[in-house]
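Working notes for the structure below.
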Amino acid sequence: MGNVCVGGSRMSHQVYSPDRADTPPRSERNTPDRRQRAAGDAERTQSMRLQQKINDLKPYVRHARGPIKAYGQAALDRASGKKTSVSFAELDATHLDAMVYIENQRNPGLNLKHFRDHKELIQALQSDGPSAFRAIFPQTCPETGQTLKHHVMADVRLHQGGAPTIIITEPAVIVGARYQQLQRHNLTLEDLSESGVPLSQVAIIETQAQKTSDDCVMYSLNYAIKAHKNAAQFDDIHHGLQHGTLSTESESRARTTLGALEASSSYSVMHEGAHAAFGADVLPVDFYKHGASLTQAKQLMKRPDGRMAGRVNSEGHSEAENLVQRNQAFRVKRRELLDDETPSNTQFSASIDGFRLQEIKRVLAEEQR
């Protein structure tokens, strides 16, 4: 479950060059092998739904200029199954401010902020502002203080005369390979505690939805939108945190990677007082709309309580769509780097790629009005 975008600095911006990435050596151009590989690329995009999103974005990218054009082309290439050599965690973060602006315009009251690190989040807790807001920020390496690629989302409530309550949604796992993720979450918790926030009023929710290596920014953006749309349910969670409790934690914590580690440890591995839970136990079903794994979607829908069996698309659609149907509609076969960083042919839902294409389209549509 070490499938998180780690290492490197968020501040080092990558420039995607589709010409450089896709142009073969002269000796390979227009050869049968080249044509066969091109046909193979086309076959990898097997989802008609994803192809529609690709087609919707193409005309906007065609008329775009500058870095956003390169970003859009990179997203199109990835969604089409072409090989790209860039980190989308970095590309997404570079263009996140534009997406945050668009989503704040589309969703009054979202109050979404993009912070450079968790320390900016702490500063926002101590300043005048809306009583409810969401924030996306990269994690920080405890050893070097360097911001990393992996991003998370925090849903925040400020309480008059009391300490804030914070729900951090982790799109992948809390622990991670060699406990690196856990150490970074612990750094955030430590700094929150030193700033005066009781850790009994902080929860980390692990969804395990992110299986690809670098889609954390898109998951975090989607989670912020979903948290706002399900604000009443989040209000209930915040109300419990005000009293130092998180419902179902006694059973749910064991279903997280943190709980699995704690079961084999004789000491506390996360800062004492902070809460942890598995996303499917506390979050609405639409938080798993873009989950990559069909196995996970099927397992969630088999829950006895039925809380993950509902629709994940909006009421505006004529037909309801559940987790498995969504996953199958965006399922593609593509060569990806998996957790062990070895190439493998695999099938998964590229729904999160579709979300990225949609967000880029919204940014470009605003620019080209």
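Heads up, the Cβ atoms here are built off N, Cα and C, so glycines get one too.
A simple way to gauge crowding: the CB of His150 (active site) has 26 other CB atoms within 10 angstroms, across all the protein chains here. According to Swiss-Prot, the feature active site maps to His150 (among others).
Positions annotated as active site by Swiss-Prot, on the basis of experimental evidence: Glu170 (among others). Taking a C-beta cut-off of under 8 angstroms and a sequence separation of 6 or more, Glu170 (active site) has the following same-chain neighbours: Val152, Gln181, His185, Ile204, Ile205, Glu206, Thr207. In the three-state DSSP assignment, the secondary structure recorded for Glu170 (active site) is strand.
Cys216 (mutagenesis position) falls within a helix when secondary structure is assigned with DSSP. Per Swiss-Prot, active site is recorded for Cys216 (among others), and the stated evidence type is experimental evidence.
Per Swiss-Prot, the feature 1D-myo-inositol hexakisphosphate binding site maps to Arg49, Lys53, Arg106, Asn222, 226-229, 289-290, 314-317, Arg326, Gln358, Arg362. Taken residue by residue with DSSP, His228 (1D-myo-inositol hexakisphosphate binding site) is part of a helix. Other Cβ atoms within 10 Å of the Cβ of His228 (1D-myo-inositol hexakisphosphate binding site) number 21 in total over all chains.
The mutagenesis experiment Lys211 to Ala is recorded by Swiss-Prot, whose note states: Abolished ability to acetylate host TIFY9/JAZ10; when associate with A-295 and A-348. Taken residue by residue with DSSP, Lys211 (mutagenesis position) is part of neither helix nor strand, so it is coil.
Annotation of the published mutagenesis Cys216 to Ala in Swiss-Prot: Abolished acetyltransferase activity. Reduced ability to trigger host TIFY/JAZ proteins degradation and altered host infection; the original residue is retained in the structure shown. Around Cys216 (mutagenesis position), taking its Cβ as the centre, 31 other Cβ atoms fall within 10 Å, counting all chains.
Taking a C-beta cut-off of under 8 angstroms and a sequence separation of 6 or more, Lys226 (mutagenesis position) has the following same-chain neighbours: Pro284, Asp286, Phe287. The annotation that Swiss-Prot gives for the mutagenesis experiment Lys226 to Glu reads: Abolished binding to 1D-myo-inositol hexakisphosphate and ability to acetylate host TIFY9/JAZ10.
The Cβ of Lys289 (mutagenesis position) lies under 8 Å from the Cβ of Asn222, Val312, Asn313, Leu323, Arg326, Ser351, each on the same chain and at least six residues away in sequence. According to Swiss-Prot, the mutagenesis experiment Lys289 to Glu carries the annotation: Abolished binding to 1D-myo-inositol hexakisphosphate and ability to acetylate host TIFY9/JAZ10.
Secondary structure at Lys289 (mutagenesis position), taken from DSSP and collapsed to helix, strand or coil, is coil. Lys289 to Arg appears in Swiss-Prot as a mutagenesis experiment; the accompanying note says: Abolished autoacetylation and decreased virulence. Virulence is however not abolished.
Close to Thr295 (mutagenesis position) in the fold, though at least 6 residues off in sequence, lies no residue with a CB less than 8 Å from its CB. Among the mutagenesis entries in Swiss-Prot is Thr295 to Ala, noted as: Abolished ability to acetylate host TIFY9/JAZ10; when associate with A-211 and A-348.
Mapped onto three states, the DSSP output places Arg326 (mutagenesis position) in helix. Note on Arg326 (mutagenesis position): other Cβ atoms within 10 Å of its Cβ, all shown chains, come to 22. For the mutagenesis result Arg326 to Glu, the note given in Swiss-Prot is Abolished binding to 1D-myo-inositol hexakisphosphate and ability to acetylate host TIFY9/JAZ10.
Here Swiss-Prot notes a mutagenesis experiment, Phe348 to Ala, with the remark: Abolished ability to acetylate host TIFY9/JAZ10; when associate with A-211 and A-295. The Cβ of Phe348 (mutagenesis position) has 21 neighbouring Cβ atoms from other residues within 10 Å, across all protein chains displayed.
Considering only the mutagenesis positions Lys211, Cys216, Phe348, the residue whose Cα is spatially closest to the Cα of His228 (1D-myo-inositol hexakisphosphate binding site) is Cys216.
In the three-state DSSP reading, Arg49 (1D-myo-inositol hexakisphosphate binding site) counts as helix. A gap of 6 Å separates the Cα atoms of His150 (active site) and Cys216 (mutagenesis position). Gly316 (1D-myo-inositol hexakisphosphate binding site) sits 26 Å from Phe348 (mutagenesis position), taking the C-alpha atoms as the reference points.
The CA atom of Cys216 (mutagenesis position) is located 12 Å away from the CA atom of His290 (1D-myo-inositol hexakisphosphate binding site). Using Lys211 (mutagenesis position) as the reference Cα, a 10 A cut-off selects Phe348 from the recorded positions Arg49, Phe348, Gln358.
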